[in-house]
Amino acid sequence: MNPITSKFDKVLNASSEYGHVNHEPDSSKEQQRNTPQKSMPFSDQIGNYQRNKGIPVQSYDNSKIYIIGSGIAGMSAAYYFIRDGHVPAKNITFLEQLHIDGGSLDGAGNPTDGYIIRGGREMDMTYENLWDMFQDIPALEMPAPYSVLDEYRLINDNDSNYSKARLINNKGEIKDFSKFGLNKMDQLAIIRLLLKNKEELDDLTIEDYFSESFLKSNFWTFWRTMFAFENWHSLLELKLYMHRFLHAIDGLNDLSSLVFPKYNQYDTFVTPLRKFLQEKGVNIHLNTLVKDLDIHINTEGKVVEGIITEQDGKEVKIPVGKNDYVIVTTGSMTEDTFYGNNKTAPIIGIDNSTSGQSAGWKLWKNLAAKSEIFGKPEKFCSNIEKSAWESATLTCKPSALIDKLKEYSVNDPYSGKTVTGGIITITDSNWLMSFTCNRQPHFPEQPDDVLVLWVYALFMDKEGNYIKKTMLECTGDEILAELCYHLGIEDQLENVQKNTIVRTAFMPYITSMFMPRAKGDRPRVVPEGCKNLGLVGQFVETNNDVVFTMESSVRTARIAVYKLLNLNKQVPDINPLQYDIRHLLKAAKTLNDDKPFVGEGLLRKVLKGTYFEHVLPAGAAEEEEHESFIAEHVNKFREWVKGIRG
C-alpha cells in the first residue's frame, strides 16, 4: 500500500487507468473529444493542470540513478527524478567523460585569450518542458525566490528582439528581406508537405522533394540559415520543424518571434541548473569514460546490470541493481571538435573512415550491436561532409568591424539590449556566411569595451570570394578577412585583425541529427523491453518534436523519468498552435508575401463585424464585389484543392 495515496485506495483499486498512464501522448494521432472513458487531458493540453506532482509507485530511497553525460538532457533527467520521482538527490550520479559539465552547451574563455561559443540558442516561447523546468531553477543574478524563467521574461519582455538587416549583399548593403519570394507551386509544395503522413518520408531529402525555385527563394535562405538545414538533410525533419514553428512563420524574416538569453548558453542555463542539482546533493564524476553497458537480455526484457567505465586509465565496472536506473545520452553533435585560432586553421583528424569512434558514438554503437531496438547510429555519424560545419567566435575591441556592426544593429552594441537580433546572412557569400552579435556582455565578467560575435557558414567546402580557400583551410585571420570583404571594410583589415581575437571550431557532427532517417533508425526514449534504461538527447525518437533544440533534450529526459518510474504524469505533446485557425490563416498569408490567400475575401465578408473577425490575419483584403463573388471564390478554392492533390 502506498501511504501517500492510502486515503484514495477505493477509487484507485477500481480504476483501469491507475498505473497505466500514457506518458508520451501523440497529438498527431488523437481525435480530441470528450467521452465517459476519457479521464486524462488531451495529448497537447498545456497549462497549470499539468503541474500536478508526481506520485511514485514505490520508495526510491535505496535506488541509485546513473546518468551518463552531463549535458542539458542528463541534467534535466536528474531534475525530474528529484522533482517528480522524489528520488533522493544523493542517489543520483553523473558519469561525464569531459573535465567540465554542460555537454554541447558550452561557453568559455576570457578577453585575453578570446572567448569561444561553438553555437548559440534561438529560443521560442513554446518550449513547454524547458520552461517547466527553469521556472523552478533559482535565477542566476536575481535574488530568491526568482527563477531563471523570471530573469528570461524580465529581459525579453522589456527588450524586444528583431532584425533590421537579416540579409546583406554587395559588400555590406542591406538587402530587402521583407518577402519570402515563393511562387504558387512552391507554396503548394509546403502545404502538401504539411499534409503528408510522417511515414511517407523515410530517408527522403529536402532536395528530393522541393523545386530549384524553392531552394533559391528568400524563404529557404531564411529557414536554412536560421536552423542550419542543408538541401541534403531530412525532409521528415523539415516537416516536423514546419509544424513545430508554424506559429512563428511571420517572424521568420525579421526574427521577431525569437527570445534570446542575456548571456551565453552555458552561463544562462547550465550554471544555475548545475548549482541547483549540486545543492540538492547530486554527485558529478568528471573524467569518467563510459564504454559500454552490461545488459541482461531474455524473453522477459532487457535489464542493465553493469556500467563499464574507464577511470584513470583503468577499467572499472559499476554494478547496477534491479532497483537502479541508467540514463544514457546517445551520440553527440559536438564530439571530435577541432579548434583553430587567428594564425592556425583547425587540423582535421577525422574522415568518414574514422568517424563515430568517440565516446558518445561508440557507446551508442555498442548498444546497437546488442539489439536493433537501439537504432542505427551509423546513419548519423558516417557522412561528416554532410553533417559538419565550422563556427568562429570573435572577441572584439573597438575597430572598423564594430563601427560597421553598428549600422546593422537595432540598438547600440554596448547598451546591453538586443544588437543584431539574430544572424545576419551574406547572401552572395560563397560560404553562405552568417554572423550575429547577441546582447552584450555575452559573458558575466566580460569587460565593458569587449564585444563577442559569432560567425558560421553552411558552405565551408567552397572557395571564398576574397580568400581563395575553403573555410576549413582558413586561419581565423583569413575568416575575418573574408567577413570584412563582405562588409566592405577590407581596406581596414589591419585595424580589425589587430583588435579581434578569433577562435574557430570545426564540428563534424553538428547537424548529424538532420541526416535523412527512417523508422527505427533512432531508438525510443525507453526502448521496447527495457526495464531500467532510458535514452535521452538529440538522437532518440519522439512523437512530434524536432531536434537541435534544448526543448527536445528536456522532453526526452522528462519522458524517460516518467516512463521508468511509471509516474501518474504525462509529458504533453508539442504546443498545439499548429492547429490554431489564427496561425493557419496567418501562415497562408505570410507564405503568399502578405497578399490575400484564396478565399480570404470571402472570409472577411462573412466575419466582418462578428466576434471572430479578429482571427483573420492583419491587413485588409478589399476585393471588388459583384454578383459572381461567391462563385468566383468557390472556383478558386477548387483550383487550390487540385493543386494540393498534385
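Using the three backbone atoms N, Cα and C, a Cβ is placed for every residue, glycine included.
Following the DSSP three-state reduction, the secondary structure of E122 (mutagenesis position) is coil. Around E122 (mutagenesis position), the same-chain residues six or more apart in sequence whose CB sits under 8 Å from its CB are M226, L255, L258, F260, G422, listed in sequence order. The feature active site, proton acceptor is assigned by Swiss-Prot to E122.
Around the Cβ of Y241 (mutagenesis position), a 10 Å sphere holds 19 further Cβ atoms from the protein chains shown. Swiss-Prot lists Y241 with the feature active site, proton donor.
DSSP assigns A73 (FAD binding site) to a helical segment in the three-state reduction. Taken from Swiss-Prot, the feature FAD binding site applies to A73, E96, Q97, S104, E122, Y127, V290, S332, T549, S553.
All protein chains shown were included, and the count of other CB atoms within 10 Å of the CB of G71 (mutagenesis position) stands at 28. Under mutagenesis, Swiss-Prot gives G71 to A with this note: Loss of the ability to bind FAD and loss of catalytic activity.
Listed in Swiss-Prot is the mutagenesis experiment E122 to A, annotated as follows: Loss of catalytic activity.
Where Swiss-Prot documents Y241 to F as a mutagenesis experiment, the accompanying text is: Loss of catalytic activity.
Q265 to A appears in Swiss-Prot as a published mutagenesis result, with the remark: Slight decrease in catalytic activity. Under the three-state DSSP scheme, Q265 (mutagenesis position) falls in the helix class. If you draw a 10 Å sphere around the CB of Q265 (mutagenesis position), it holds 21 other CB atoms from the protein chains shown.
Just so you know, the Cβ of T436 (mutagenesis position) picks up 21 other Cβ atoms within 10 Å once every protein chain is counted. Recorded in Swiss-Prot as a mutagenesis result, T436 to A carries the remark: Large decrease in catalytic activity.
Looking at Swiss-Prot, you'll find the mutagenesis N438 to A noted as follows: Large decrease in catalytic activity. A C-beta separation below 8 Å, combined with a sequence spacing of at least six in one chain, links N438 (mutagenesis position) to G120, F260, P261, V419, T420, V452, W454.
According to Swiss-Prot, the mutagenesis experiment H442 to A carries this note: Loss of catalytic activity. H442 (mutagenesis position) falls outside any helix or strand according to DSSP and counts as coil.
Neighbours of Y456 (mutagenesis position), defined as other CB atoms within 10 A of its CB across all chains, total 25. Under mutagenesis, Swiss-Prot gives Y456 to F with this note: No change in catalytic activity.
Among the binding-site residues listed here, namely A73, Q97, V290, T549, T549 has its C-alpha nearest to that of Y241 (mutagenesis position). Within the set A73, E96, Q97, S104, E122, Y127, V290, S332, T549, S553 that the record links to FAD, no two Cα atoms are more than 31 Å apart, and one pair reaches that distance. DSSP assigns V290 (FAD binding site) to a strand segment in the three-state reduction. The binding-site residues A73, Q97, V290, T549 differ in how many other CB atoms lie within 10 Å of their CB, and the one with the most is A73.
Cα of H442 (mutagenesis position) to Cα of T436 (mutagenesis position): a distance of 12 Å. In the set G71, T436, Y456, none of the mutagenesis positions has a C-alpha within 10 Å of the C-alpha of Q97 (FAD binding site). Ranking the binding-site residues A73, V290, T549 by the distance of their Cα atoms from the Cα of Q265 (mutagenesis position) places T549 first. A coil conformation is recorded for Q97 (FAD binding site) in the three-state DSSP classification, outside any helix or strand. For H442 (mutagenesis position), the number of other Cβ atoms no farther than 10 Å from its own Cβ, over all displayed protein chains, is 26.
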